[in-house]
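Here Swiss-Prot flags L76, G108, F127, S128, K129, M130, T131, F132 as S-adenosyl-L-methionine binding site. Annotation of the mutagenesis experiment E77 to A in Swiss-Prot: 30% decrease in methyltransferase activity.
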Amino acid sequence: MKITILAVGKLKEKYWKQAIAEYEKRLGPYTKIDIIEVPDEKAPENMSDKEIEQVKEKEGQRILAKIKPQSTVITLEIQGKMLSSEGLAQELNQRMTQGQSDFVFVIGGSNGLHKDVLQRSNYALSFSKMTFPHQMMRVVLIEQVYRAFKIMRGEAYHK
């Protein structure tokens, strides 16, 4: 089994990098995990709707170029389905039982995900109706993936 977190933009702050590294280490016994960053598109502050769509399209092309045809794509979206930690564990476990073994979680840029990425998605996941910094979302996501594996194995952690 392989998990990839595919995110737009780079982690800059040391504390986010340290948190990600800690969960990568913790996930080691359970699964292979890769973090792939694609460059965010530089854009002015006050963009028109057309310019926002162009930025999302360019970032979307970069995202799609990193996804293999056989990958199960889980996009993080405000409009996605909200799950409990147990629900995420159940969703991943069910998909693994069906033979899916290459999961790609996609975190878009500050303007969201392009429609082509959303169409490629096999599952839309939401952590909240609120907006979070993308760097923080990476840490929350990798922690929840770790928690899901602990739950799937029946190990103590999630309570």
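Just so you know, glycine gets a Cβ as well, placed from its N, Cα and C.
Computed from a predicted structure; not experimentally measured.
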Same chain only, sequence gap of 6 or more: which residues have a CB within under 8 Å of the CB of S128 (S-adenosyl-L-methionine binding site)?
I78, M82
If you count other CB atoms within 10 A of each CB, which of L76, M130 wins among these binding-site residues?
L76
Give the distance between the Cα atoms of F127 (S-adenosyl-L-methionine binding site) and E77 (mutagenesis position), rounded to the nearest whole Å.
8
Rounded to the nearest Å, what's the C-alpha distance separating E77 (mutagenesis position) and T131 (S-adenosyl-L-methionine binding site)? Just drop the number here, would you?
10
What are the non-local neighbours of K129 (S-adenosyl-L-methionine binding site), defined as same-chain residues 6+ apart in sequence with CB under 8 A from its CB?
I78
Look at each of the binding-site residues, F127, F132, and point out the one with the fewest other Cβ atoms around it within 10 Å.
F132
Which residue, of the recorded positions E77, G108, T131, has its CB surrounded by the fewest other CB atoms within 10 A?
T131
According to DSSP, which of helix, strand or coil covers S128 (S-adenosyl-L-methionine binding site)?
coil
